[in-house]
Amino acid sequence: MTTEQEFEKVELTADGGVIKTILKKGDEGEENIPKKGNEVTVHYVGKLESTGKVFDSSFDRNVPFKFHLEQGEVIKGWDICVSSMRKNEKCLVRIESMYGYGDEGCGESIPGNSVLLFEIELLSFREAKKSIYDYTDEEKVQSAFDIKEEGNEFFKKNEINEAIVKYKEALDFFIHTEEWDDQILLDKKKNIEISCNLNLATCYNKNKDYPKAIDHASKVLKIDKNNVKALYKLGVANMYFGFLEEAKENLYKAASLNPNNLDIRNSYELCVNKLKEARKKDKLTFGGMFDKGPLYEEKKNSAN
């Protein structure tokens, strides 16, 4: 932790309970000061003033800490301090126990009535994400569409895991839509759901996560039982997961609906060949097991 030298010191409360020493000034301008409700991202080290012992550090975890400002998610002294900071500012803040963990403390590492010292660096902040429950139906559809398009951009760059996150995020907007009665919005919702689930099936097939590919392709077929792309992706996932009979059925139906699609036809032929090989192997393994009579046959001339 940085040693206190001749730095600017600011009393953030009238009683001196929260005192901030600025170690590195932040960016100028009002736009660089976080507001109530913003999601802030910080790095910090916390120690006890009495012993100098470090009890917590985001650096040790190598992961910055995020919280929503003035929402009761952290101790009061933190809300007061970080509210006064600017982006890229680094400070040392002294927090009396009434603004920290009080006379109860916090576990074994922070005894009651402890004065706390934190070195905090404000890395960034942004407006908190709006709750899905606060969106109008129109906003849900538009947001889901926009996020799906972001997923498509990741997919084009072959950033498959990033694309998966976006497609799933888009679908989250439709978790509670049972009471929708606007047919235009329902049709748009259906198209986005089909598109996202198809894309997720493709992504999971690429990642060889066949159970998840099966799940998302099946969701499309619940909406549109003759969706050729879903049948194809489901067939491919079933085939590579070892469900050859199901795969053959999926791919046969897809080929029947779209007989000119070479990818479907080639996958169907591959599946048929895999099925033949599997049956041949089964025959070699089990074919002669029972053709010599019962496993335990009495000897003809056994003694009574």
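Here the Cβ of each residue, glycine as well, is placed from N, Cα and C on the backbone.
Original residues only.
So that you can see what the record holds, here are the features copied from Swiss-Prot:
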type	residues	note
DOMAIN	37-126	domain 'PPIase FKBP-type'
MUTAGEN	Lys148 to Ala	Severe loss of binding to a HSP90 C-terminus peptide (MEEVD)
MUTAGEN	Asn152 to Ala	Severe loss of binding to a HSP90 C-terminus peptide (MEEVD)
MUTAGEN	Asn199 to Ala	Severe loss of binding to a HSP90 C-terminus peptide (MEEVD)
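Mapped onto DSSP classes, the domain 'PPIase FKBP-type' (37-126) shows 15 helix, 37 strand, 38 coil.
Between the mutagenesis positions Asn152, Asn199, the minimum number of other C-beta atoms within 10 Å of a residue's C-beta occurs at Asn152. Cα to Cα, Asn199 (mutagenesis position) and Asn152 (mutagenesis position) are separated by 8 Å. Across the domain 'PPIase FKBP-type' (37-126), mean pLDDT in this model comes to 96. DSSP assigns Lys148 (mutagenesis position) to a helix.
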